[in-house]
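Please read the structure below before turning to the comments.
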Amino acid sequence: MEDPDIKRCKLSCVATVDDVIEQVMTYITDPKDRDSASLVCRRWFKIDSETREHVTMALCYTATPDRLSRRFPNLRSLKLKGKPRAAMFNLIPENWGGYVTPWVTEISNNLRQLKSVHFRRMIVSDLDLDRLAKARADDLETLKLDKCSGFTTDGLLSIVTHCRKIKTLLMEESSFSEKDGKWLHELAQHNTSLEVLNFYMTEFAKISPKDLETIARNCRSLVSVKVGDFEILELVGFFKAAANLEEFCGGSLNEDIGMPEKYMNLVFPRKLCRLGLSYMGPNEMPILFPFAAQIRKLDLLYALLETEDHCTLIQKCPNLEVLETRNVIGDRGLEVLAQYCKQLKRLRIERGADEQGMEDEEGLVSQRGLIALAQGCQELEYMAVYVSDITNESLESIGTYLKNLCDFRLVLLDREERITDLPLDNGVRSLLIGCKKLRRFAFYLRQGGLTDLGLSYIGQYSPNVRWMLLGYVGESDEGLMEFSRGCPNLQKLEMRGCCFSERAIAAAVTKLPSLRYLWVQGYRASMTGQDLMQMARPYWNIELIPSRRVPEVNQQGEIREMEHPAHILAYYSLAGQRTDCPTTVRVLKEPI
């Protein structure tokens, strides 16, 4: 019989080891590392289950709500994504799916520790918001309705009425029905905890600037506010009251020919260092000069500035870390950025609207600007850019100098008939070899931009990339097969406008060992999709959206029907086939 003292000692050692593992586990935040740790043994699995505080689900159909709550009963933060990313570009049917209702039900019933909820590209009803508000009440600290739809201001009123201690409320780029402005008034009257309020890029028209001023006065911890198109002079009282504000985005500056200096006396909070003013023109730009040296983030996506205006402003922002703008910045603007902003970490350059006068050569981004940027801003970690011209040399420069780059996205516009240097095979190889920290990679070109050899380079030299978007790359199925022999850690693959057959796509999927999600639009589609069944396996859902004609408004305001090519969406799911597919989605279950 075992000695009682020895038995007690063994039990004590086990308990001590468990305590140590539990303490260590709290410092493991990368989901992939967490997953690996949980597979060591049953004890580690249980500790991970009990201590995991945050989960992000890249697609809400990959597991059932009750399975998630059983696996991680003590979650404090949950992020759910619904519609595929392509929905942001109007490529996915509005009724595709992504309903939050089953998740809200589970949160209300079983996830009692949850304090932060983030829904992205999902359909949210007023009933969902009301149930969430009543279930979590003052325990809910963060609610993000990120690019969501389906609710009204009644749902928001329920949230702010029942969740009086909410710290973050976000509705950026969401679409909804506005009945009144009671929700903001209620928030202003009864909340003293708010830190972040964001309804940027929304169409609220019935809310009062006075309520924003009251919020600023009552919530001393308010550090970030992003709003819609308020006339900026209506926010003078808000700016005066928001003593601790660090970030502001939105508003509206409207040039008045009869009053050229009407904004010159506008005073911003002294701690403001992240800023974006909608419709700011060159005449209003000087209001930023007094505190430009302290600006860390600048959003110029909706400013009305030309290339030289960018140059003038950027020179005055030597501590800039984040810049978002449009390609009107031009090569000249990027050269100034490279010269003056050595601490830049994130750069996003979107495509400018055609009506903004892009015919001016100054308003174009090309290899010249990219080379200057790579040499001058070597702290860059994120770079997303639309270019009008490109060379292999510019990509090689990025690989040579930007060693901290984790996320790189490049789109080659189709406005120029001739591109200086195609294909980009050698350039992309040099970039991927040099940027060893890359985790996210998007390369969206045009026909002839990348050969099969270049596509094989992407597979060979992307050992750590987890998400990838490829557009108009490769020449044949063989290129895709060579690509699929690499990318050992690729989890999400999106492709558009490629020449691959269904058979090649299915074969490539089976060779990518870590792949969990696939979206393809614009491939050699068949009538039946039968060849896609070669990638069928347990827990792997395959959905098709057949080609369809969709009404779109062109630049002249005319409504015309556009042809949308067929889509493939395939993903791992422990929940099986979803039950809410609309008629526009066809589920592949077995060979036809």
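Each residue, glycine too, has its Cβ placed from N, Cα and C.
Taken from Swiss-Prot, the feature jasmonate binding site applies to Arg85, Arg348, Tyr386, Arg409, Arg496. A C-beta separation below 8 Å, combined with a sequence spacing of at least six in one chain, links Arg409 (jasmonate binding site) to Met383, Ala384, Val385, Arg440, Phe441, Ala442, Tyr444, Leu469. The secondary structure of Arg409 (jasmonate binding site), as reduced to three states from DSSP, is extended strand.
Feature annotation from Swiss-Prot assigns domain 'F-box' to 16-57. When pLDDT is averaged over the domain 'F-box' (16-57), the result is 72.
According to Swiss-Prot, the experimentally introduced change Leu11 to Ala is described as follows: No effects on interactions.
Looking at Swiss-Prot, you'll find the mutagenesis Glu22 to Ala noted as follows: Abrogates SFC(COI1) complexes formation, loss of response to jasmonate.
The Cβ neighbour count for Trp44 (mutagenesis position), using a 10 Å radius over every protein chain in view, is 17. For the mutagenesis experiment Trp44 to Ala, the note given by Swiss-Prot reads: Abrogates SFC(COI1) complexes formation and of interactions with RBCS-1B and RPD3B, loss of response to jasmonate.
Arg85 (mutagenesis position): 18 other CB atoms within 10 A of its CB, across all protein chains. Annotation of the mutagenesis experiment Arg85 to Ala in Swiss-Prot: Loss of interaction with TIFY10A.
As a published mutagenesis entry, Met88 to Ala appears in Swiss-Prot alongside the note: Loss of interaction with TIFY10A. Other Cβ atoms within 10 Å of the Cβ of Met88 (mutagenesis position), summed over all protein chains shown, number 12.
Under DSSP, Phe89 (mutagenesis position) is assigned to a helix (H, G or I) in the three-state scheme. Swiss-Prot lists Phe89 to Ala among its mutagenesis entries, and the accompanying note reads: Loss of interaction with TIFY10A.
For Leu245 (mutagenesis position), the Cβ neighbour count at a 10 Å cut-off comes to 21, with all displayed protein chains included. Under mutagenesis, Swiss-Prot gives Leu245 to Phe with this note: In coi1-16; abrogates interactions with RBCS-1B and RPD3B (coi1-16).
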Same-chain residues at least 6 apart in sequence whose Cβ lies under 8 Å from Arg496 (jasmonate binding site): Tyr444, Leu469, Leu470, Gly471, Tyr472, Val520, Gln521, Gly522
The one of Phe89, Tyr386 whose CB sees the fewest other CB atoms within 10 Å, among these recorded positions: Phe89
Nearest-integer angstrom distance between the alpha carbons (Cα) of Arg348 (jasmonate binding site) and Met88 (mutagenesis position): 16
Three-state secondary structure, Arg496 (jasmonate binding site) (per DSSP): strand
Between Met88 (mutagenesis position) and Tyr386 (jasmonate binding site), the C-alpha gap once rounded to whole angstrom: 17
Residues Arg85, Arg348, Tyr386, Arg409, Arg496 binding jasmonate per the record - widest CA separation, whole Å: 21
